[in-house]
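Features as listed in Swiss-Prot:
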DOMAIN    297-369  domain 'RRM 1'
DOMAIN    371-452  domain 'RRM 2'
MUTAGEN   Leu535 to Ala  Impairs DNA binding and ability to mediate transcriptional activation; when associated with A-539; A-546 and A-549
MUTAGEN   Leu539 to Ala  Impairs DNA binding and ability to mediate transcriptional activation; when associated with A-535; A-546 and A-549
MUTAGEN   Leu546 to Ala  Impairs DNA binding and ability to mediate transcriptional activation; when associated with A-535; A-539 and A-549
MUTAGEN   Met549 to Ala  Impairs DNA binding and ability to mediate transcriptional activation; when associated with A-535; A-539 and A-546
MUTAGEN   Thr687 to Ala  Abolishes phosphorylation by GSK3B. Impairs interaction with THRAP3
MUTAGEN   Thr687 to Asp  No effect on interaction with THRAP3 (phosphomimetic)
Amino acid sequence: MSRDRFRSRGGGGGGFHRRGGGGGRGGLHDFRSPPPGMGLNQNRGPMGPGPGQSGPKPPIPPPPPHQQQQQPPPQQPPPQQPPPHQPPPHPQPHQQQQPPPPPQDSSKPVVAQGPGPAPGVGSAPPASSSAPPATPPTSGAPPGSGPGPTPTPPPAVTSAPPGAPPPTPPSSGVPTTPPQAGGPPPPPAAVPGPGPGPKQGPGPGGPKGGKMPGGPKPGGGPGLSTPGGHPKPPHRGGGEPRGGRQHHPPYHQQHHQGPPPGGPGGRSEEKISDSEGFKANLSLLRRPGEKTYTQRCRLFVGNLPADITEDEFKRLFAKYGEPGEVFINKGKGFGFIKLESRALAEIAKAELDDTPMRGRQLRVRFATHAAALSVRNLSPYVSNELLEEAFSQFGPIERAVVIVDDRGRSTGKGIVEFASKPAARKAFERCSEGVFLLTTTPRPVIVEPLEQLDDEDGLPEKLAQKNPMYQKERETPPRFAQHGTFEYEYSQRWKSLDEMEKQQREQVEKNMKDAKDKLESEMEDAYHEHQANLLRQDLMRRQEELRRMEELHNQEMQKRKEMQLRQEEERRRREEEMMIRQREMEEQMRRQREESYSRMGYMDPRERDMRMGGGGAMNMGDPYGSGGQKFPPLGGGGGIGYEANPGVPPATMSGSMMGSDMRTERFGQGGAGPVGGQGPRGMGPGTPAGYGRGREEYEGPNKKPRF
């Protein structure tokens, strides 16, 4: 009432933004009120100021709703209102059916409105009573009988029923007659199915027809439609009590309603748009990276009728997305269903719990996770990702989380939820039998089945067992025990027992903490000692390896030395063999020479004489001749000199001797005759080529002792 009284100007059965009433009753007239000829159920066209609107008039009390349409509008606006906004002077017919689009919530369906936008439930009121909205409120009438038609200002904010006639074209002459108060009231917007009149189609920005029941009342004028489809009751002169409010439907009822009134094409389009918008809203309920159709999205539905079918059970949850796994036990009256995300499951649980179905109240709860494990003794450095990675070797994981305190520090506990029971059983058995480590520290994790408790719904009164013990215990209401009474004494004993349990738990926790600290210190010392032993063993291993490598190196060097010695010995032996062979060859050559010399040295005198020349004439003048030797002359005859041979000319003899003395070669240049060859006797030009060969016998070693 406090904020809405600024919105209602004038009486009548109009909605929030009805300004101005009938002329006779004298309601507060707005400066943009329609002229006297305008009707209630007609859309507003271009209009101009009426001929009688000249000056302000005093406020008049609002008229009754049945006389609102018969009274002419007041001719003066309130004195506190500002001067009116002047519209363009020329008529523009296309502005009649093109009002601006109303503000709509993306999560709400469209509502039944007239050509003007209707504010939502949470829309802000006008700034003050002296400054009304800039949109001129009208009752939806054709252009009045002013001097000239004017274009329509921004559209009116009152609602029009779906069955209203279409807007009339602008005219500058005769005004149309308004409908009488005694005539039939406008049809309500809640009537399903196609309306009798043409569909109240919106303009380029106008909303569609209403979808929700509860349109404007027949006797109270058109009411303001809320986003849920319910009209706002008028505050003054309406057919509903002042300040009356209606209950808004829940979230899912706002999205799923019956077909809207109007043609079948409009209904199908609206149904498609609603389904698309609803699917988009469902997709927004899923968190980024959240897995779909998990065990956390599984709902338990109890107290089901015995004759329920699977299709009916699915239709019950169809508005919350496509259901996944469905199971129904008709004999015991319960079932399970798996939805897409946890948020959808929470919405379905909140809306369908305690819903009556064939005389039974449905009980909807989250199903217990049959494949969840509790993990304890976690290191402070284990995160959700590491926990999931570590346990993913046993099977697919739906969720793995490390429980933290209010400051975000790890409590050493975690929860791992598998997708199937065999994987959870395998992880439990493997971790119980073996030692499963997650970090470097030898701190094994302890795996146990998760104890699942319901801390959301608890135990409501309707689910408590009404047995005789329950009746006996509930006879006395809650109270504080009086001092000195029986219940006070035993209550104190109960409290002392609880205190003793608390102390013992604290002592056990303290002992366990000390034992853990001691084990950690021992483990740290043992770890350091173990590391030292490992280093020692590694050093010994390296030393042994080094010694072995040295031995191998020594052996290799010894082998190389032996090979070098063998090679040297072989080389020495080859050299000795070569030297021996050379000596043998030299000895053999020497023997051959000696043999040749010995054969020449032991020649008989006749053969030597034949080789050296006859008559002994060769020894004359020769240093190797008989004149220089101490042995007797070899040649025959007494005198072998030049004097003994007077027949030899001196020049020839001297030339022959000179030629033989000047030779540098051991043998002659001519053909060497045989050793025993016999040349011509005598000296002179007829001396053979091998003449000087006989001189070699004087150079041999066997001839040296003769000197």
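Just so it is clear, glycine is given a Cβ too, placed from its N, Cα and C backbone atoms.
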For this session: Between Leu546 (mutagenesis position) and Leu539 (mutagenesis position), find the distance joining the two CA atoms and give it rounded to the nearest Å.
Result: 10
Exercise. Expressed to the nearest Å, what is the distance separating Met549 (mutagenesis position) and Leu539 (mutagenesis position) at their Cα atoms?
Worked result: 15
Exercise. So what pLDDT does the domain 'RRM 2' (371-452) average out to?
Worked result: 93
For this session: Mind tallying the domain 'RRM 1' (297-369) by DSSP state, helix then strand then coil?
Result: 22 helix, 22 strand, 29 coil
Problem set entry | Surrounding CB atoms that lie within 10 Å of the CB of Leu535 (mutagenesis position), all protein chains | 10
Exercise. Within 10 Å of the Cβ of Leu546 (mutagenesis position), how many other Cβ atoms can be counted across all chains shown?
Worked result: 10
Seminar exercise, completed: Across every protein chain in view, the count of C-beta atoms other than its own within 10 A of the C-beta of Leu539 (mutagenesis position) is 10
Seminar exercise, completed: Counting every protein chain shown, other Cβ atoms within 10 Å of the Cβ of Met549 (mutagenesis position) number 10
Exercise. What does DSSP assign Leu535 (mutagenesis position), in three states?
Worked result: helix
Exercise. Would you list the DSSP helix, strand and coil counts for the residues of the domain 'RRM 2' (371-452)?
Worked result: 21 helix, 26 strand, 35 coil
